[in-house]
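Notes follow the structure.
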Amino acid sequence: MDSDNDNDFCDNVDSGNVSSGDDGDDDFGMEVDLPSSADRQMDQDDYQYKVLTTDEIVQHQREIIDEANLLLKLPTPTTRILLNHFKWDKEKLLEKYFDDNTDEFFKCAHVINPFNATEAIKQKTSRSQCEECEICFSQLPPDSMAGLECGHRFCMPCWHEYLSTKIVAEGLGQTISCAAHGCDILVDDVTVANLVTDARVRVKYQQLITNSFVECNQLLRWCPSVDCTYAVKVPYAEPRRVHCKCGHVFCFACGENWHDPVKCRWLKKWIKKCDDDSETSNWIAANTKECPRCSVTIEKDGGCNHMVCKNQNCKNEFCWVCLGSWEPHGSSWYNCNRYDEDEAKTARDAQEKLRSSLARYLHYYNRYMNHMQSMKFENKLYASVKQKMEEMQQHNMSWIEVQFLKKAVDILCQCRQTLMYTYVFAYYLKKNNQSMIFEDNQKDLESATEMLSEYLERDITSENLADIKQKVQDKYRYCEKRCSVLLKHVHEGYDKEWWEYTE
C-alpha cells in the first residue's frame, strides 16, 4: 500500500491455531531418523525445546523479522513477505539476497523492489483530481483510493470486499495477491490492517498468518492435541519426544504420539495400511478370493463355480473351487471334476501366499490394537487407583507412601505405548538373529506388563496390603527395566545397522 506505516498488524488482534489455505503450509514431512543410542543417553533437559502460546509465537515472528532487517534494512512488511517466501529460514533468505540479482530476487518473492520507487505513480496520484477504480470503475478522489507498489489502485470498498473474500472464504493469509487481473504482487500485512475494518476478518487474518508461520517453520510445530493452541519450538529438528503444556506427548518430527522404537516413516506406512485394510480385512478373508490372473478380489454371490473376472483388462474365466482355468472343465458348470491338479495347485499356492500375508498383518494389527484399546482405559485406571490410594491411607499409610500406585500406572501406560509401537516395528522387520532377541525382549516386557496390570486391578484389603504393595513395586521396577532394555537394543540395532525391512 502507498504508506510508510511499518507497524505490525498483530498489535491489537488475537492469534490462534487454525488451518491455513496458503501455499507451503503442508507438513514438512521430515525424513530423519531417531537419535543414536549415544544421543539418547543425553539428558532430555539438554534438548531445550519451548512450548509457546500464540502471543509468544507472534513475538517470535517479530524477532525473526527484526533480526533479518538488521542486515536487509527493508520495510518490515516486505521483510515479512520475503521470510514467508523462504519458509522463515533467515539464513537462506540472507544468502539469496546477497548472492542473487536484486530485481530477480524480489520478483521471485512477488514483491516490488523497494529500491526502485515508483515515483511516477506517486506523482500521477498527487496531480490527479479523480481516479478510476479498476474494479467498479467509479471516479473517486485519490484519498478514497489505495494500491500497492505495482501501481494498481482500487477504491476502499472494493479492497475491503476483495480482502475479506480472500481471507474468510478462501482461507488465504500471506499469499493474497493484488486484485488486478494477472498481477502476482503480494498484499502485505500493513495494507490489510489499513483496509480491513471488520474485526472478525482481522482476527481470522492474524490466525492464518500465525498458522502459516508455524507450519512453514521447521523448528516449530503445533501441538496435535484437540483444541490445543500451543506450539513447540525446538533448537534443531529431529524425532524427539516433546511434552506440551496441555499434557500431550508427541514426536516433534511427525506430530504423532511418541512412538519409540519405530521410526516415523514406518509408522506413517502402518497408519495408512491400517486405514486402508483393517475395517474389511476379516470379512475379505472369509468371503472372497483373488482372481488367479490379476489378483482382483472377487466375491462369490451365487452357487455357480464358473467365475468371470470383472476387471476389464483381465476377463479371466476360472473355477471357484480349484482356481484353475475354466476351459478344461467342459460343461460341468456346478461341480469341479478336474483330475490334473498341477495348474490348480499353482493357483492355490498364490492364493495361500496372499492369505498368509493377510494373516501376518492381522497378527500384528490385533496386538497393536489391543494395547491401544488398553491405553484408552487410562483415565478409568487412574480413577480406580486414586480410590485405592484413598483406601490405603485409611489403613494408616501416608500420602507419600501410597504414591507407588500412581507411579505404577504411569509405568504401565508407558510400557503399553512402547509395546504398541513394537508391533509396528516388528511387522516391517525381516527375521534374523537380532530380531529374535527383540521378540524375546518384547515377550518378556508384555508378560510383565500384563502381570502389573493384573496386580493393579486387585482389591486391596488390610490383610493383603503389604503383599500387594511389594508385588506392585517389584513388578513396575521390572517393567521399567525391561522397557529400557528393549528400547536400548532396538536403538543399538539402528546404530549398527542390524535391522532389515520387508518393504
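All positions are counted from 1 along the displayed chain.
Glycine is no exception: its Cβ is also placed from the backbone N, Cα and C atoms.
Remember, predicted model here, so these are calculated numbers, not experimental data.
Noted in Swiss-Prot for the protein shown:
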type     : residues               : note
ACT_SITE : C304                   : active site
BINDING  : C133, C136, C155, C158 : Zn(2+) 1 binding site
BINDING  : C251, C254, H259, C264 : Zn(2+) 4 binding site
BINDING  : C319, C322, H329, C336 : Zn(2+) 6 binding site
MUTAGEN  : C150 to Y              : In ari1-2; lethal phenotype and loss of interaction with Ubc10
MUTAGEN  : C223 to S              : In ari-1d; late pupal lethal and adult escapers have a reduced lifespan and thinner bristles. Nuclei in larval muscles (myonuclei) are displaced from the cell membrane, exhibit clustering and morphological defects
MUTAGEN  : C304 to S              : Loss of catalytic activity and impaired autoinhibition; when associated with A-377; A-378 and A-450
MUTAGEN  : C309 to Y              : In ari1-3; lethal phenotype and no loss of interaction with Ubc10
MUTAGEN  : F377 to A              : Impairs autoinhibition; when associated with A-378 and A-450. Loss of activity and impaired autoinhibition; when associated with A-378; A-450 and S-304
MUTAGEN  : E378 to A              : Impairs autoinhibition; when associated with A-377 and A-450. Loss of activity and impaired autoinhibition; when associated with A-377; A-450 and S-304
MUTAGEN  : E450 to A              : Impairs autoinhibition; when associated with A-377 and A-378. Loss of activity and impaired autoinhibition; when associated with A-377; A-378 and S-304
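Overlay of Swiss-Prot feature records on the structure.
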residue	record	Cβ contacts under 8 Å, 6 or more apart
C136	Zn(2+) 1 binding site	C155, P157, C158
C251	Zn(2+) 4 binding site	P239, R240, R241, V242, N257, W258, H259, C264
C309	mutagenesis position	C291, R293, C294, V296, I298, K315, N316, E317, F318
F377	mutagenesis position	none
E378	mutagenesis position	V409, C413
E450	mutagenesis position	none
Seminar exercise, completed: Taking the centre of the Cβ atoms of C251, C254, H259, C264 as the Zn(2+) 4 site, the remaining residues of that chain with Cβ inside 8 Å are P239, F250, A253, G255, E256, W258, V262, K263, L267, K268
Seminar exercise, completed: Those same-chain residues, other than C133, C136, C155, C158, found with Cβ within 8 Å of the centroid of the Zn(2+) 1-site Cβ atoms are E134, I135, F137, S138, L140, F154, M156, P157, W159
Exercise. Listed binding-site residues are C133, C254, C319, C322; which of them have CA atoms within 10 A of the CA of C304 (mutagenesis position)?
Worked result: C319
For this session: Can you tell which of C150, C155, C223, C254, C304 has the least company, meaning the fewest other C-beta atoms within 10 angstroms of its C-beta, among these recorded positions?
Result: C304
Problem set entry | Reduced DSSP assignment, C309 (mutagenesis position) | coil
Exercise. How big is the Cα-to-Cα gap, in Å, between C133 (Zn(2+) 1 binding site) and C319 (Zn(2+) 6 binding site)?
Worked result: 75
Exercise. Within 10 angstroms of the C-beta of C319 (Zn(2+) 6 binding site), what count of other C-beta atoms is obtained when all protein chains are considered?
Worked result: 23
For this session: Tally every other Cβ atom lying within 10 Å of the Cβ atom of C158 (Zn(2+) 1 binding site).
Result: 19
For this session: Let me know the DSSP-derived helix, strand or coil state of C264 (Zn(2+) 4 binding site), please.
Result: helix
